Amino acid sequence: MTEKVTKLALASRLIVLLVQLVANGALPEHKPDVFRMPVSSDQNASWIDKVIKRCLGGLRHWDGEYFLHIAENLYSYENTLAFYPLYPVVVRHVGQAVEAIGISLSQESILLVVAVALNFWLFCESANLLFQLTQVLFNDLNKSWNAALIYCFNPATIFFTAAYSETFFAYSSLHLMLECSKPTGSFRYLRLGTALAACLLCRSNGLITLGYPLYFFGRQLLLKNKEPNTCMQLTQMTLTILGAIGILHTYYFYIYRLYCLPNTRPNHPQHIVDYAVERKYLLSGQGSEGSPWCQYTLPFPYTYVQSHYWDVGFLRYYKWKQLPNFLLALPMLSFMHWHCYDYMQHLAKAVWAKLTPSGFKELIRDHTTFPFVLHAAILTLVCTVYVHIQVSTRLLASATPVFYWFAADHMPKTLAQLKLRSKAGALFVWCTTYSLVGTVLFSNNYPWT
């Protein structure tokens, strides 16, 4: 089954790549006034560079420009601090390894190829992780396959191929969830800690994934009788979590040193400086006078940067001019709100029926999906009231497997049994329409969810 899932995932990525290639060549590219990675005039484009730009150029738009800029120049502009480092830094180091081989490509082309190739590989791996996680929790091959199928053609599928961190985060979070959900009851702390650190370094919402090791470790202590090695396990789990948080704070310290300490003066290339002047961006190395967040008691830049540069905040996006973006996000948000509410309603009835210590343990043992649905419900609520509403589809599609489990419940055993005038049919139309339209629009630099 692993081979079958891998073939499905790879085929879906090749379809997206083909649609992007055709759309990028057939339609005129939109040129919005947004961030574009500044490129040195010293880079001479060879014919291979032009072929790569022609074939993959549609996969670098919007946030992809930021990730590729960080991969090449690190955090030279303050607005790039909205993007966490794991994905672009991995792309950077793999790109440097490829460049060391002596391939005659520009750095811009190498980074784009590496970014897309990395997402291809991680997508196939994450599809298999989703299949395995679903099988561990539900022991249902049909549901596991349908979940993987929907994942491969999810409504935000273009963002899992483009130079975005969605695929890396999906891979990291699914790996963490699978490690926490292992039925053996013994945690592999090194793997768990690595996956947790990857989640924290990949996306800001990775912080919520801390709840998984905490919940499943507490669940194990509750359901099992006290064992002689409980203290050792508690120590190991504590060190694992603190280690992952410590790695995240190493990144925070690096950013603080880069932007707030007066003795840090990066030697920026001239084209980076020129673009900063043109766009009125704050360059790193300005010292504590450069930005207000340097004076905060806890000088974490993320919230400030999101608020200052993107106007992200509680209900700030609720404006009439954003109605099209609300409509784009409506299918995902309404789907998730309803199914999470329905799950919690049934859970509340089960809790009410078993208000005893033994009944509580039974609930914890039987409702293994509770932390996943709670996580999904929190993310859905945050998307609804806080973030730019149009990112809800890709955020939820990459951050939680719950969407795929709920969707898989509506799917028939085979696609031959699929009827368009049914819930499964509506789901099929939604996923295929968003996949196709999203790929066409995104690859030509038009706004998309």
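Using the three backbone atoms N, Cα and C, a Cβ is placed for every residue, glycine included.
Original residues only.
Note that the structure is a prediction, hence the values are computed from the model and not measured.
The mutagenesis experiment W62 to L is recorded by Swiss-Prot, whose note states: No phenotype; when associated with V-276. The C-beta environment of W62 (mutagenesis position), restricted to residues of the same chain at least 6 apart in sequence and closer than 8 Å, consists of V34, F442, N445.
In the three-state DSSP scheme, D63 (mutagenesis position) is classed as helix. For the mutagenesis of D63 to A, Swiss-Prot gives this note: Shows reduced levels of chp and ninaE, small rhabdomeres with severely disorganized microvilli and retinal degeneration; when associated with V-276. The structure shown keeps the original residue.
Here the Cβ of Q306 (mutagenesis position) has 19 other Cβ atoms within 10 Å, regardless of which shown protein chain they belong to. Q306 to A appears in Swiss-Prot as a mutagenesis experiment; the accompanying note says: Mild photoreceptor cell and microvillar disorganization; when associated with V-276.
Quoted from Swiss-Prot, the note attached to the mutagenesis of W310 to L states: Shows reduced levels of chp and ninaE, small rhabdomeres with severely disorganized microvilli and retinal degeneration; when associated with V-276. Take the CB of W310 (mutagenesis position) and look out to 10 A: across all protein chains shown you find 14 other CB atoms. In the three-state DSSP scheme, W310 (mutagenesis position) is classed as helix.
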D63 (mutagenesis position) and Q306 (mutagenesis position), distance between Cα atoms, whole Å: 13
